[in-house]
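Look at Swiss-Prot and you will find 91-152 tagged as domain 'SH3', backed by sequence analysis. Residues or ranges marked as domain 'Protein kinase' by Swiss-Prot on the basis of sequence analysis: 277-530. Positions annotated as ATP binding site by Swiss-Prot: Leu283, Gly284, Gln285, Gly286, Cys287, Phe288, Gly289, Glu290, Val291, Lys305. According to Swiss-Prot, the feature active site, proton acceptor maps to Asp396. Here the residue is the original one, but Swiss-Prot notes a mutagenesis experiment at this spot, Tyr426 to Phe: About 50% loss of CSK-mediated inhibition.
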Amino acid sequence: MGCIKSKENKSPAIKYRPENTPEPVSTSVSHYGAEPTTVSPCPSSSAKGTAVNFSSLSMTPFGGSSGVTPFGGASSSFSVVPSSYPAGLTGGVTIFVALYDYEARTTEDLSFKKGERFQIINNTEGDWWEARSIATGKNGYIPSNYVAPADSIQAEEWYFGKMGRKDAERLLLNPGNQRGIFLVRESETTKGAYSLSIRDWDEIRGDNVKHYKIRKLDNGGYYITTRAQFDTLQKLVKHYTEHADGLCHKLTTVCPTVKPQTQGLAKDAWEIPRESLRLEVKLGQGCFGEVWMGTWNGTTKVAIKTLKPGTMMPEAFLQEAQIMKKLRHDKLVPLYAVVSEEPIYIVTEFMSKGSLLDFLKEGDGKYLKLPQLVDMAAQIADGMAYIERMNYIHRDLRAANILVGENLVCKIADFGLARLIEDNEYTARQGAKFPIKWTAPEAALYGRFTIKSDVWSFGILQTELVTKGRVPYPGMVNREVLEQVERGYRMPCPQGCPESLHELMNLCWKKDPDERPTFEYIQSFLEDYFTATEPQYQPGENL
């Protein structure tokens, strides 16, 4: 179809840090090549980074690679996720403290430094609050997920809020972190309790993470073991920084944090003027448009997807985008803003390592071992489990539509738009631009897209991971794939793939959609793949 793909070099840029807030970041649509500067070796890989082979990339609509990838997704219903501190719910607290530095993006924003204190004037907007800096006396808007009530547990550097066990392990096990590094988070299993997660080391397991449940007393105190009780969490943490006292290791330093993404670019920056965007480096080109690295308002680095006129109706796109921006999860790429008149522009978070497919084939991903690959699959399942809970549908789940950031963080992109495409070679479902090899048979043949057809696609995506980006059904053309799958053919276990993972793939490929597992089950299976026989929480010595 004359679709071409170009890709630039890449380098580290935006890092991930889960927020201190009830629900993580926003949602989106986007895939593209990596940042055009230097190649940075993947810390988790066993070999050094390599140069990108730009000549071996194939066609995609928006610069992923391998085959055609439009964008993907459709919606039915959804639930609105509350922001960090929903309007009117600051509990009477008016003094908040900054958790991170922030550089103003507009004339209405306030720049501030970590530790700066604010009086909150108006928090009815949810994501962006009007505040007055106590230090400077200036008024302006601040991102609500960058602040916490002064002198609260949320303002403590070691408190990471609502974070799962697996995400805690990912952060603590990042390269460069030492034994004893720690964080405190909400308990996943016990309401009102907390968990202390510590990086440890032993001869059998090497680097690992231990989790200790912090329980709450009826009188408001806290303890890990009843023989050592504390009035506050702060006192508990201080005690264990001075003595291991039964833990695997005394607490040394707080786990490093990275600024979270703001919810949107700025207050009221949703439908933005085209002139506010500067397209700087073209990252990819495909059948339906281009992807650029650029800058918004001269201040903020973003990814910009430009759609060819006629790809979809602007009114339908804007309606779908309104739904997509309300979906927020730290494994979904946040949708920042749109230019809603043709040519449509879609503005999203920039992810430094580009698409998962390119990362596996041409980047540091080709050196990854099974534990890292399974963890990436678990992250994707985490994001899809959220989409499942929100009664949303992706429609085009594949490695080319997953973006990779620093430290192997994966985020789902390009959902919510596939059903809006008006190209005949795509809407025919068996046309040249339709991703047959990733699509469940009931969706390809009859247009029955559901979360269960997404589960089928996830099974195909798993083969992309373990084969480092190999095209599914090697040696077979689209029509042959459709015929053979209908007759019961399923891909054999890829070389080097454990049979237990192949069994999960086959569950995803059940002919009856109702027999396929939920993403909640898949996430749990993958997160516990290497640790299923270990206790979730450590009792500690003499505890």
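Just so you know, glycine gets a Cβ as well, placed from its N, Cα and C.
Note that this is a predicted model, so its numbers are computed, not measured.
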Counting across all protein chains present, how many other Cβ atoms fall within 10 Å of the Cβ of Gln285 (ATP binding site)?
23
Neighbour count (Cβ, 10 Å) for Asp396 (active site, proton acceptor):
30
10 Å Cβ neighbour count around Val291 (ATP binding site)?
32
May I have the DSSP-based helix, strand and coil counts for the residues of the domain 'SH3' (91-152)?
3 helix, 27 strand, 32 coil
What number of additional C-beta atoms lies within 10 angstroms of the C-beta atom of Gly289 (ATP binding site)?
23
Rounded to a whole angstrom, what is the C-alpha distance between Val291 (ATP binding site) and the residue listed as 'active site, proton acceptor'?
18
Under a three-state reading of DSSP, tell me whether Asp396 (active site, proton acceptor) is helix, strand or coil.
coil
Could you tell me the C-alpha distance between Gln285 (ATP binding site) and the residue listed as 'active site, proton acceptor' in angstrom, no decimals?
18
Have a look around Leu283 (ATP binding site) and count the other CB atoms within 10 A of its CB, chains all included.
29
Using Cα coordinates, what distance in whole Å links Gly289 (ATP binding site) and the residue listed as 'active site, proton acceptor'?
17
Mean per-residue pLDDT in the domain 'Protein kinase' (277-530) works out to 89
